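Below you'll find the structure, written out as structure tokens, and then a few comments.
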Amino acid sequence: MATTKRVLYVGGLAEEVDDKVLHAAFIPFGDITDIQIPLDYETEKHRGFAFVEFELAEDAAAAIDNMNESELFGRTIRVNLAKPMRIKEGSSRPVWSDDDWLKKFSGKTLEENKEEEGSEPPKAETQEGEPIAKKARSNPQVYMDIKIGNKPAGRIQMLLRSDVVPMTAENFRCLCTHEKGFGFKGSSFHRIIPQFMCQGGDFTNHNGTGGKSIYGKKFDDENFILKHTGPGLLSMANSGPNTNGSQFFLTCDKTDWLDGKHVVFGEVTEGLDVLRQIEAQGSKDGKPKQKVIIADCGEYV
């Protein structure tokens, strides 16, 4: 597989972004082999762009689909394939040294979103002063009983925002109740990255490559009204636009670079401590230290 299909150019980076931030942002899409952030040695700061190399070309393509024109530390970033035309494989020269395309785009951010500032859409958390019980009357609540290793860890209770994303919420609700004949019970959280997210929902292949929705194999992104504003938010995992199935993730922290790319459809109302126990089983590459199983799940009626 050509290296150029695996190396991404990431431009428009804020000063706060470092290799750890980039690793956390891009690791959900696959194994990363290298991250380079060129420095300006006069200012001792990075130059506003970076290169992320994936092990597999298809993972790099998924990262482009999800991360291009997303927001990271308040800046809209560009994510494209790096195109080092004159550098041979194995060369020790940095890939940005001869690439006019990179010089053109380094440090550039998109301006389109500036006009939209000030009209921020509703966020996933409830409005200040509004009791959670008010939404519970119209929105379903579901639960998952978690087992870590061979020991019960507790229950996570979640409110599904059917008032905002009814199709996505109904898919998740039915997968919790198994009323369609299949669902989450007995499946695992196969990808866990501390300070980022815990991903599960692949009840067919159990490795992030499978799962299915109640509507068939995949369904479209419903909307992106709700945002990834903090820990305990429930969002759809995908492999690009309009590829929702059954896989989902629970955020461990604010992950605003996923806004507009993944559909947020719920939030943890009880059991955030259980989510933290799941998070503690994670690793930088996402492989859990112990098996984390959804031992039981269902709906509060």
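Keep in mind that glycine also has a Cβ here, set from the backbone N, Cα and C atoms.
Listed features, source Swiss-Prot:
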DOMAIN    6-84  domain 'RRM'
DOMAIN    143-299  domain 'PPIase cyclophilin-type'
MUTAGEN   Tyr9 to Ala  Decreased affinity for RNA
MUTAGEN   Leu39 to Ala  Decreased affinity for KMT2A
MUTAGEN   Glu42 to Ala  Slightly decreased affinity for KMT2A
MUTAGEN   Phe49 to Ala  Strongly decreased affinity for KMT2A. Decreased affinity for RNA
MUTAGEN   Phe51 to Asp  Abolishes interaction with KMT2A. Abolishes inhibition of KMT2A activity
MUTAGEN   Phe51 to Ala  Impairs protein folding
MUTAGEN   Phe196 to Ala  Expected to disrupt proline isomerase activity. Abolishes inhibition of KMT2A activity; when associated with A-191
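Structure with Swiss-Prot features highlighted.
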residue	record	Cβ contacts under 8 Å, 6 or more apart
Leu39	mutagenesis position	Lys45, His46, Arg47
Glu42	mutagenesis position	none
Phe196	mutagenesis position	Ala24, Ile27, Pro28, Thr251, Cys252, Asp253, Thr255
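Within 10 Å of the C-beta of Phe51 (mutagenesis position) we count 20 further C-beta atoms, all protein chains included. Annotated pair Tyr9 (mutagenesis position) and Phe51 (mutagenesis position), C-alpha to C-alpha distance, rounded: 5 Å. Residues in the domain 'RRM' (6-84) partition by DSSP class (helix H, G, I; strand E, B; coil) as 22 helix, 28 strand, 29 coil. Over all protein chains present, the Cβ of Phe49 (mutagenesis position) has 24 other Cβ atoms lying within 10 Å.
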